[in-house]
Amino acid sequence: MSTLSYVSPDALKGWLMESPNEISIIDVRDYDYEGERIPGSVRIPSDTFLASVDQHVDDLMKKRSLIVHCTYSQVRGPKAARVLSEILRNRITESKEKLSLSQKEKLFQNLPTVYILHGGFSAWKRRYGGQQGLIEYD
């Protein structure tokens with residue numbers, strides 16, 4: 001399994017401005033979700049992540065980058081990112097189609113890159129809380 005990388009709030013903002021349709025942001029906050037989120041993010045709470053993420057996998061596989069975060073991205077965000085990365089890889093290895101090793105490798109190379117938001121939503125809010133359009137409210 002590949003090593004997961006972190007992305008800074010500044011880099012994520014750039015991606016959102018340049019190519020918002022190529023990324024998905026997955027918010028795994030639970031009890032600490034207070035109705036504020038990064039624009040366009042999908043909320044899949046960590047306490048139901050394993051049971052819920054599969055319904056999103058087909059859409060997520062169409063993206064270039066997936067960014068996972070919780071409040072601080074210290075425990076839940078990284079854990080969900082590892083699980084998501086494994087689920088995406090398993091989707092290829094468990095494919096019902098008979099694929100050659102080279103075909104599977106090509107599919108692996110085209111999987112979205114899974115990132116963890118450095119500092120989590122807390123860092124995002126601290127950096128962009130006062131800027132129009134960078135936080136959505138329920």
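Glycine is treated like the rest: Cβ placed from N, Cα and C.
Per Swiss-Prot, active site, phosphocysteine intermediate is recorded for Cys70. According to its DSSP assignment, Cys70 (mutagenesis position) is coil.
For 19-133, the entry in Swiss-Prot reads domain 'Rhodanese'.
Around the Cβ of Cys70 (mutagenesis position), a 10 Å sphere holds 27 further Cβ atoms from the protein chains shown. The note that Swiss-Prot attaches to the published mutagenesis Cys70 to Ser is: No catalytic activity.
Non-local contacts of Ser73 (mutagenesis position) by the CB criterion (under 8 A, 6+ apart in sequence, same chain) comprise Tyr6, Ile116, Leu117, His118, Gly119, Gly120, Ala123. While the structure shown retains the original residue, Swiss-Prot records the mutagenesis experiment Ser73 to Ala with this note: No catalytic activity.
For the recorded site, Arg76 (mutagenesis position), the DSSP three-state label reads helix. Within 10 Å of the C-beta atom of Arg76 (mutagenesis position) sit 22 other C-beta atoms, taking all shown protein chains into account. Quoted from Swiss-Prot, the note attached to the mutagenesis of Arg76 to Ala states: No catalytic activity.
Residue pair Arg76 (mutagenesis position) / Cys70 (mutagenesis position) shows a Cα separation of 6 Å.
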